[in-house]
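According to Swiss-Prot:
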| type | residues | note |
| --- | --- | --- |
| MUTAGEN | GLU115 to Lys | In rsw10; temperature-sensitive radial swelling of roots and reduction in cellulose production |
Amino acid sequence: MGSAFDPLVTATEDLAAVNSAPPLSNLTQEELKKIAAYKAVEFVESGMVIGLGTGSTAKHAVARISELLREGKLKDIIGIPTSTTTHEQAVSLGIPLSDLDSHPVVDLSIDGADEVDPALNLVKGRGGSLLREKMIEGASKKFVVIVDESKLVKYIGGSGLAVPVEVVPFCCDFTRGKLEELFRDSGCVAKLRMKIGSNGEEAAPAVTDNRNYVVDLYLERDIGDLEVASEAILRFPGVVEHGMFLGMATTLIVAGKFGVTVKDRFG
């Protein structure tokens, strides 16, 4: 299938492309995000428990679900928000909400991603909600990931942007140093994420929804076996979770200049 995603699919011949729309070359990135989000909501059925994602793409899916509820095209939906930001959006739109304690099995989660590699491994959580996202999306029967084509990479960390790691505040610089050392061969630079004050200066460490800090890993080269890397990160005392979502996505929806492409992990 002719799409901008094709050059990256060398490692994913098992994936099935199930749909492609006409070219969208004149649309903005924000419009592409909205198109991908609306396509994902086509997977939602009445009576489902839905994981509501976080971020600039997922917000369009949340808004679309609300719209369909108001129109009566969806009924009896329960949303499980992945962040306080999404919780606030869903409440404002009148979507009924719950949590994993009350609904431990989620029928479908819809969320964006910061990076997607050819095997549908993801980087998520650059917005700081990675722990809640991973808990809810890990409890989901299906996990639909929605991106525009700018998020497609050849390897995790390949965009040059951060792979986030949530850490406890206690001795966070010690943890930061250990993480940097772990991936030194990949040219890793680990930085504690800081909030920017009103004067444009770094004011204080950025805090997650769970009152933890974030260490951002910037990688110059591929870190190799992702499962090995994941286990190594999580072995460090002080690490809460990382933003690599490995083998979790069941469907990828990509909106790009060649149209909308849906790829299913299991064909």
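Quick reminder: no glycine exception, Cβ is built from N, Cα and C everywhere.
According to DSSP, GLU115 (mutagenesis position) sits within a strand segment. Sequence-distant contacts of GLU115 (mutagenesis position), defined as residues of its own chain at least six apart whose C-beta falls under 8 angstroms from its C-beta, comprise LEU122, VAL123, LYS151, LEU152, VAL153, ILE156, GLY157, GLY158, SER159, LEU161.
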